[in-house]
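Asks: Got these off Swiss-Prot a minute ago, pasting:
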{"type": "ACT_SITE", "residues": "C106", "note": "active site, nucleophile"}
{"type": "MUTAGEN", "residues": "C47 to A", "note": "Is not impaired in the formation of mixed disulfide with a sulfenylated protein. Has a monomeric quaternary structure"}
{"type": "MUTAGEN", "residues": "C106 to A", "note": "Is impaired in the formation of mixed disulfide with cytoplasmic and sulfenylated proteins. Does not complement a disruption mutant"}
{"type": "MUTAGEN", "residues": "C106 to D", "note": "Does not complement a disruption mutant"}
Amino acid sequence: MSASALVCLAPGSEETEAVTTIDLLVRGGIKVTTASVASDGNLAITCSRGVKLLADAPLVEVADGEYDVIVLPGGIKGAECFRDSTLLVETVKQFHRSGRIVAAICAAPATVLVPHDIFPIGNMTGFPTLKDKIPAEQWLDKRVVWDARVKLLTSQGPGTAIDFGLKIIDLLVGREKAHEVASQLVMAAGIYNYYE
């Protein structure tokens, strides 16, 4: 059975983080389902910079699926929409309780995970200007933070979306596949390519 990911989208989600992650996961052979968390259930999502994305389904229709990871892109307005969605918060909690991976980038860790106390323990990172919203004992100033104790993956922002997507591939499919995908990209220096 192949790995699968549920990528949540909301009005104001950060498009670079969403699209980069989706693209890399597909390249890694991971089945991706995109879910709209828009309060009106609209599948057409206008992202933070005006780019329009079309979700596969409203979250209510796919939340109970057997996905291996739930992905929360950032973008402050999108993250606030996630934070205010009872269904989204409960879905994230269910992933955590069932031992599946929760992956959040940019504004999502500080705006969604922390206020709902979903990970009272667990190291994390996020958008640097939101550092004060994450407990000091949990904050790590790194491009990507994987805390295997609680199966939490976090990352900092649009410029770390490739690192984030590759780490999800590594976790779900393996290091070899992450390296294969990385080798197809012309990556900036400093991004780990899974080759060592």
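For all residues, glycine too, the Cβ spot is worked out from N, Cα and C.
Locate each feature and note its surroundings.
Replies: Here the Cβ of C106 (mutagenesis position) has 33 other Cβ atoms within 10 Å, regardless of which shown protein chain they belong to.
In the three-state DSSP scheme, C47 (mutagenesis position) is classed as coil. Just so you know, the Cβ of C47 (mutagenesis position) picks up 23 other Cβ atoms within 10 Å once every protein chain is counted.
When secondary structure is read from DSSP and collapsed to three states, C106 (mutagenesis position) falls in the coil class.
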Asks: For C106 (mutagenesis position) and C47 (mutagenesis position), what Cα-Cα distance in Å is obtained after rounding to a whole number?
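Replies: Cα-Cα distance, C106 (mutagenesis position) to C47 (mutagenesis position): 14 Å.
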